[in-house]
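So that you can see what the record holds, here are the features copied from Swiss-Prot:
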VARIANT   A53 to V  In strain: MDR25
VARIANT   A164 to V  In strain: MDR25
VARIANT   N201 to S  In strain: MDR25
Amino acid sequence: MYKRSLIAASLSVAALVSAQAMAEINGGGATLPQQLYQEPGVLTAGFAAYIGAGSGNGKAAFLNNDYTKFVAGTTNKNVHWAGSDSKLSKTNETNPYLSAHGSAWGPLIQVPSVATSVALPFNKSGSNAVNFADVNTLCGVFSGRLTDWSQIPGSGRSGAITVAYRSESSGTTELFTRFLNASCSSALEGGTFAITTSFGNSFSGGLPAGAVSAQGSQAVMNTLNAAEGRITYMSPDFAAPTLAGLDDATKVAQVRGVSPAPANVSAAIGAVTPPTTAQRSDPNNWVPVFAATASATDPSVRPYPTTGYPILGFTNLIFSQCYADATQTQQVRDFFTRHYGASVNNDTAITNHRFVPLPASWKLAVRQSFLTSTNNLYIGHSNVCNGIGRPL
């Protein structure tokens, strides 16, 4: 009798542990913020460890509930959220998702998480600061027009330049190619840069000769450090191990005399206003993107700032408004409460990882929209999520 009771109790505990494991909130995607999201305490209770897989894989995992985009061969887990530096395309991603899954899973939420620079670390010995005082020089390096370090004025270096880049669908690549698209002269470069998550497909003239690639932020940094003469574009969290490292222009290039340190993008980010109340029901309006000029039809498109470090953008969060499990619904609210809190929040961790916390006006807009029970955008709103939601 005792043995049967012990077995029954063991089975009950095993079932409970299994249910708890299944109930974890699974997410992953962009590697730019990977180390931030893996910092203890940034993700709140109930969240599984963040999996860095690239923005493209993160979006695909969420949009199709396909966990294999995070871990190949694992088909018994659901995807509950994603991180992406690449904004969801309203036409190609958000609208098809709502058509295919909206009735069963509910609307999606897309909001900026932190602001970021895109740094330009390089591996070329020398004591001079490397400064792309003229953006055309930067464009020439990444188009392949300029092939030797001696062609970068003031660098005090010579030898072949080798561009290292992300091989997979990367949101960091999208942030970088947005800048190149807006800033580079087609007449000078002999081609144009397309805004894309695939650097290999960006420049119409093809990749620079000898360019090398790797998958993920850390792998690209390893590739960069494997041989002299290499340069890449990178998350500030991976480009340098410390905040002071971002200001070391013998290892991380300046652009127009400015380093990619957070202080050099915070003023520009502070000038970006959140969507108006009337605009907030459209996920597209929540994520600002930069371009040569503002758009008359898309309020999320803002002109690049004229001061400070110019290569910047946001890394974003993608969640559902509705989850089938009430516990998960509350856990998602708890994370939003923490991450977008007015006083108790993740700002210290964000700053320590060389990112820029969202301004108070943005955090307030998120709380008003997704954490206020009388707002139709409220996470788990009974009128929207009645009997539907992403699966446990």
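Note: Cβ is positioned from N, Cα and C throughout, glycine not excepted.
Those substitutions? Not in this structure, it's all original residues.
Location within the structure of each feature annotated in Swiss-Prot.
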residue	record	contacts (Cβ under 8 Å, 6+ apart)
A53	variant position	G28, G29, T31, A61, K69, F70
A164	variant position	A211, V212, S213, A214, V220, T223, L224, R230, I231, T232
N201	variant position	A194
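When secondary structure is read from DSSP and collapsed to three states, N201 (variant position) falls in the helix class.
A164 (variant position) falls within a strand segment according to DSSP.
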